[in-house]
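Worksheet for the structure shown next.
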Amino acid sequence: MSDSEEDLGVQLKGLKIARHLKESGEHTDEESNSSPEHDCGLSNQDDLTVMHTQAKEEVFKRREEDGTRTEDALHEGEAGKEGTGFPSSQSVCSPNEADSGIDRADKPILLDPFKSVHDTDPVPGTKSRSNSDSDSDSDDGGWQEMPAVSSFNIYNHRGELELTSKVRNSEQASETSPTVPPGKNCKSVNDSRFDYTKMAAEQQAQRSYRTNKKTDFLFDHKVLKKKINSSQTSVNLTSSPSTTSLNNEKNNDDDDDDSYDEYEDDVEPVNDLNRDSQLNITKNLLSDMEKFAYVGAINILANQMCTNLATLCLCIDIKSHKKLAHRLQFTQKDMAAWKTVVLSRLYDHLGISQEEIVMIEKLSLHKIQLEDLCKCLKTTQSIDNPWENDRDHEEDGIEETTERMSPNEQNGSVQASTPDPEQSATPETPKAKQSPLSSDVPGKVLDPENVKSQDKLNIDVAWTIICDLFLICLQSSTYDSRSRTLLINFAKVLNMTSLEICEFERRVTDSLDMEQSTEDQVWDEQDHMRNRRRSKRRKKMAYVALAMVGGSLVLGLSGGLLAPVIGGGIAAGLSTIGITGATSFLTGVGGTTVVAVSSTAIGANIGARGMSKRMGSVRTFEFRPLHNNRRVNLILTVSGWMVGNEDDVRLPFSTVDPVEGDLYSLYWEPEMLKSIGQTVSIVATEIFTTSLQQILGATVLTALISSIQWPMALSKLGYILDNPWNVSLDRAWSAGKILADTLIARNLGARPITLVGFSIGARVIFSCLIELCKKKALGLIENVYLFGTPAVMKKEQLVMARSVVSGRFVNGYSDKDWFLAYLFRAAAGGFSAVMGISTIENVEGIENINCTEFVDGHLNYRKSMPKLLKRIGIAVLSEEFVEIEEMMNPEEVKRKRKLINDVDAAQKKLSERKKHNSWVPKWLKPKKSKWKVMVEEAVEEGRDMQDLPENDVNNNENENPDEHEGIARQKRRDAALVDHGALMHELQLIKQAMHEDEIKNKACLPGEDKEVESSNDFLGESHYKPPSTPKINPPQSPNNFQLLSAGRTILPEDDDFDPRGKKKVEFSFPDDI
C-alpha cells in the first residue's frame, strides 16, 4: 500500500463514508442491481495509487491558480441519484472506482476525498449539499470547522434551538438524516417538542415562544434568503448544465460571505438591514387610518405625561421656594422639548402634512379617549404585498421554494400567502400544530427580498406600531427613559404587558445589532469619589471644629458645675479600696479645677473624633453585574446591609428574570453594611451599656458611678455623633451623590435605569434623585422602588425626587417596622413622619404599597425582596433565594462565649446580697417588706428543688428511705406560704377535745352507765389516735406556689356515725376554713 493511502485523513474519510453508506444499505443494494454503474471494470492496486496521486497533484495546482474549493465526490454521486436519475459514466464510474479492486455490491465504495468538482461533468438537475461534512472535508491548510455534538437539544437565552441532539445509533440516524433537505439548518431537526434548555425553567422557553410567535411576521430566518437563492440556482442548473460550475462558485462565494468568524476574519461583513430600512418596512405595512390613529394616540399620551408633571409641580407652594420653582420650571421645559422631538420624528417618518399636524395636536382639547383611537390598532389584517414581483416569477418561486423546504419551514415562512381565518380571528393564540421554539424564533428582521414571492402578508397592526415606535425612540442613538415610559404606556393601551415589551426589545436589538455597548462602562467610580472628597474637605473641617467646641462646652460646663460632687465620689471610692487623704484635695478648689479642665479636654476630643468619623467620605463604590446581556434597559439595585463576610450584595435580587433587562448591584462601604447586618448593634449596645452600669453600681465604685450618672446622661455627645446608625445614614447620603454623578456621566450606558433598594440602600437612591434634580439631569431614571426608607418625609424633597422619574415611584412601608419607628426617630428623625413606616400623601404620582404581610420587621426586608419585587410587577424566577453558608470564625465564637460568661458572672455577683457592702449604715438603707422576703425565699427554695435530678431522688428512695426523707426535708421544703399540715393537726385536736366533752356529758345521765363504760372501753385514750399530718408533695407548678392544691380532704371518723341519734353527716375541708 502506498503512502498516500496510509494518510490519516484518507482513512478517516473512508470510515466516515463507509458508515454513511451503510446506513442507507437497502437503497444502495436496489440501485446496485438496476444501475449500470457496476459494469465498469476494476483494475489492480497500482493503478489506484497512480490515479490517486495524480488527482491529488491536480487539485493542489488548481487551488493555487483560482482558489476554488473542492467538494467530496460522494456528495456529487448522491446528488446524481437524488436528481434526475440519468446514468452517466463520468459521474458514476470515477477513476478511483474503476481501479479500486473492490466489489461495490459487497462492500461500500471508498471514493477519492481529493476529487475536485471540476474533474467531472455534473449531471443536469443535481443538487449541491451544504452539510457540515462538505465544509470539514475541504483541506485548505487552516483550522477546520468541527460540528458540535450533544446528546440533547440545547436552547439559548432567546429560546432558539442552538444545538440539536446527535443520534449515534445508525437506525435513528437513518430516520432523521434523509428527512433533512439540502441546505436546511440544524434548528429544524427533532424540534417538535421542548427539550432540555439552558434557561432557568421550561416555562421561560414556552413564554418566549408564545411572545415571539406574535411578532414572527416582522422577522425571518437567517438562512431563508440562502435557501431561495439555492432554489433559483437549481432551476438554472436544469436549464443549462454547462453553467453549473459558475453557479457553484457563486454559491460558494455567498456561503463565504455569510459565514463570519470573529476570530479568523478581520472585518465583519456589512449587513444591509438597519434601523432606517426597518422603519421603511413598517411604514409600508400601515394604512392611512392606522397611521392617524397611531400618531393621535402618541400625542395624547405625551400630553398626559406633561400634565402629570405639571400637577406634581402644583403640589407645593412655589412662591416660598424659589430655587425649587426654578428647578421644576426647567423640568417642565425639558419635558416639552422631548415631546416636540418625538412627535416631529414621527410626523416626518409617516409623512404627515402641516394641516394634519394641527388637527392631531387638537385631539387632546376635544377629550378624545385612547381606547377609541386604538380600536383599529388591535387587529390582524391581510394586506397586499408592496414588494410583490411579477405573477409568473412569483409562481415559479413558490413552487421551487416548496420543493426545497420542509413542511415545518413552509408553515413558518409561506403561511402568509394563504391567510388562515382562525388565525385572523384570534391573532394572539398560536396554533397547536405550529413548529416549536427552534424554528419560530429567527434572528433576522423581515427583508423585502424574502417576501417578493408572496401575494398577501398577515400582519399584527399593534406589534407593527410598537416596533415602529421603538425604532423611532432609538433614532438618536440614545434611549430616553421618558421614551420607554411612553412605549410601555402605549403597549398597555394595546393590551400588551411590560414583559412582552422586554422580550420584543431584546429580539429587535439582537436582530439589528443594536445592543447597548458595554466596553465603555466604568465599574469603579474612583474619579467621582475623589471629586466629592475634595469638595467636602472644607465642610468637614468646619463641622469637626464646631463639634470640638461643642463637646468641650458640654462636658466642661457639666464637669465644672458638678466638680465637687464628682470629686467627693472619687474620694469615697478611693477610700473604699484603702487610699485615704484625697478627700480634702478633690473636694477643694484644686480638685474642682482638675475635674473641669479634664472634662473640657475629654469633651473636645470626643466631639472632634466623632464628627470626623461621621463626616467621612465614601471609600468603596463599585458595580457588580448579575445579568450583563447588553440590553437597552438597566436595573440597578442597592442593598441595605450584608450578612457576614461571605455575603453578596446581589443575592437578594438574584431571582430576577433576565428578560427584565441587565441587572447591576451597587457595592459600597462593605464594612459599614456588615456592621449593620450582623445584629441590631445600636439598640443592643445601648441596653448592654445600661446593664453594665447597673452591674458596676454594685461594685466598689458605687458612689463614683452614681454621682457621675447625671453628667454622663448630659454628655452622650460621642454616641450622638458617631454611632453606627448615624454614620451609615450620612455615608448613604454621600454615596447617593456619587451615584448621581455616575448616571450623569453615562458610565452605565445611555439607557433607561430602574432603581431598586431597601433600608439604607433606599436612602442612597433617594439622595441620588434629589441630586439629579439639583443638577437638572432628566431622562435617566425610568422607575424607582424604595422599601423601608430611613428618611424623613419632606414635601420639597419628595417633589424633587418624583420630578426626575418618568415612570413609577413606589414607596414600600411596613406598619410593624419598630426599628425605624424607634431607632431612626431617636437618632435623627425626631417626631417627624418616616417614609419606611407610613404612606406618602399629598404628592402626585407616588404609589404606596403596604408590605406588612411580607415584612414583620426591618430586618426581614432582605429575605422578602423576591416576594416584594413580584408584588410590584417585576418578574422573578423564584420567591426565595439560597443564602451563602458562612464558615464560623473560631476566634469570634470564643470571644462571644467569653463575653456571655462575663455578663453572667457579673449578674450573678449583682444578685448576691451582701449585708455590709458599703459605708452606709444598715439602719439608713431601705428595708423590704416581710412578704417580699418570704416570696424571695420560697422562690429560692423552689429553684433548689428543681436543681435536684429526679433520677437521683428515685435511687435514694430505693436504697434508703430514711435518708431520702431527711434529704427531702432539707432540699425540698414546701413552697407554700402557710403550713396546711399544722393547721390540720390543730383541727383534729380540737375535734378530739369536743368529743371528750360530749362523752362526759353522756356519762352523767342515769341508765346509760354500761353503755358509756363499754364505749369508753372501746374508745379509750390509749386506742385513740388523731389523724397524722399528711405528706405534702413537692411543688410541681412552674411558679412554685400551690395554694389551690394544698392540704387534703378531711373525712368523718367512725364514731361520728350514731345510728340512734341519726346525726347528720358533715364533711369539712381545709380550704373552707
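Even glycines carry a Cβ here, placed using N, Cα and C.
DSSP assigns Ser759 (mutagenesis position) to coil in the three-state reduction, outside any helix or strand. Among the mutagenesis entries in Swiss-Prot is Ser759 to Ala, noted as: Increases sensitivity to sertraline.
Quoted from Swiss-Prot for the published mutagenesis Asp817 to Ala: Increases sensitivity to sertraline. According to DSSP, Asp817 (mutagenesis position) sits in a coil region rather than a helix or strand.
Under its mutagenesis entries, Swiss-Prot includes His858 to Ala with the note: Increases sensitivity to sertraline. Taking the Cβ of His858 (mutagenesis position) as centre and 10 Å as the limit, one finds 25 other Cβ atoms among all the protein chains shown. DSSP assigns His858 (mutagenesis position) to a helix in the three-state reduction.
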Between Ser759 (mutagenesis position) and Asp817 (mutagenesis position): CA-CA distance (Å): 11
Cα-to-Cα gap, His858 (mutagenesis position) vs Ser759 (mutagenesis position), nearest whole Å: 8
CB contacts for Ser759 (mutagenesis position) [other CB atoms within 10 A, all chains]: 29
Local Cβ density at Asp817 (mutagenesis position) - other Cβ atoms counted within 10 Å: 27
